[in-house]
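Here Swiss-Prot flags H218, C220, C341 as Zn(2+) binding site. Looking at Swiss-Prot, the entry for mutagenesis of C220 to A says: Retains 0.06% of wild-type specific activity. Decreased binding affinity for CoM.
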Amino acid sequence: MLIRGEDVTIPTSMVGNYPNPRWWDAQFARTWTGDQEPPDALIQESLEDAVAAIARDQERAGLDIISDGRVHGDNYAEQALYYYYRRLGYDLKGGYLGFPIYSRLHAGTLTGEVRRHGAIMVEQAKALKKATGKPTKVQYTGVQALTQATNDLHYKSSRDRAMAIAKAINEDIREVDALGVDFIQIDEFTWPYFFEDWAIEAFNAAVDGVKNAKIIAHVCWGNWGGTPAYYPDETAASGEIFDLTKRKAEATKATATGSIVPKAYEARLDVLNLESCGRRSDDLSGLHVMKNHPLPDNVSFWAGVIDVKSTITETADEVANRIRRLLEIVPADRLGVTTDCGLILLQRYIAQDKLHALVEGTKIVRAELAKAKQAA
């Protein structure tokens, strides 16, 4: 893949959220509010230091692309949802979410127009660019996920709500793009369950006008509480807490790939990134589907080869074996590898070890490809 004019074989990166430095999580003013960001020099300095620490972990592991780590929250729900509620003008009070895996989280409530209340990812992007000279990636929670996780008392339809959220997110994305980040990632972790009829339109609206960065659509089963995601069965009632003990059986008929390919190809994206080796993805997430629905021209495929729902660190050989299997389906010049999802639910030292394994396993396969090319 061509990154900053350099051809990188099987580029490596982590998907997203990462264990924060503990001192940053204890920062009393970390969750500032209002339209001025950050409100003072002390918090600005702390933010930059936290992003630099997370960037340094990635650089030491040898990742090709450095991510922001979603430093704006100290837990998965805060990073993926509640932070956005505050930035988009939600009331943080609301009923339960209607998705089985997230059903014990509360939806934010909308009582008026969606708009940005201060920048969303601009300050993180600035700090990341300052922290590293390597290619950078900034990520956002997807429009479908945010739209579905809303107790709406204002808009007449979910489509109206989605397009309003997309417009607000797009304002921020354009500012981040203008800073010169290399990749902008949109996390659509409810796509494997179903696509709303406006899903692709809203995704494309959110990234409209991006001129510099490559667009990544990250799709996974979700990672709340470390649980494997699942399809609901008839015991699940929308809007209620879903009692796992009453679930009749694990859904096994669908895979992440089978759920989103080829529909996801309609989105304006440069990279499709899927969870591929986790507990719901024992068969590499059903990637055989891509043989019948090949990648569109100029779209790369990045696959998760690190299981973030296990504390066991993969060996380099295990990672290499997963990459070799991927190469049976996706050519090396269009393949990248990542973690399955964010690493925040792990201890930081385990997250560091997993990033090292990701890089070392990729090095093994790169060497094999180089040797085969020389012999040809």
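Heads up, the Cβ atoms here are built off N, Cα and C, so glycines get one too.
Heads up, this one's the original sequence, none of the swaps are in it.
Surrounding the centroid of the Cβ atoms of H218, C220, C341, where the record places Zn(2+), the chain contributes additional residues within 8 Å, namely V15, G16, D187, F189, V219, W221, G222, N223, N273, L274, E275, G304, D340, G342. Of all Cβ atoms in the protein chains displayed, 29 besides its own lie within 10 Å of the Cβ of C220 (mutagenesis position). Note: the CA-CA distance between C220 (mutagenesis position) and C341 (Zn(2+) binding site) rounds to 7 Å. Contacts of H218 (Zn(2+) binding site) defined by a Cβ separation under 8 A and a same-chain sequence distance of 6+ are given as V15, G16, Q139, Q185, I186, D187, E188, F189, N273, L274, in order along the sequence.
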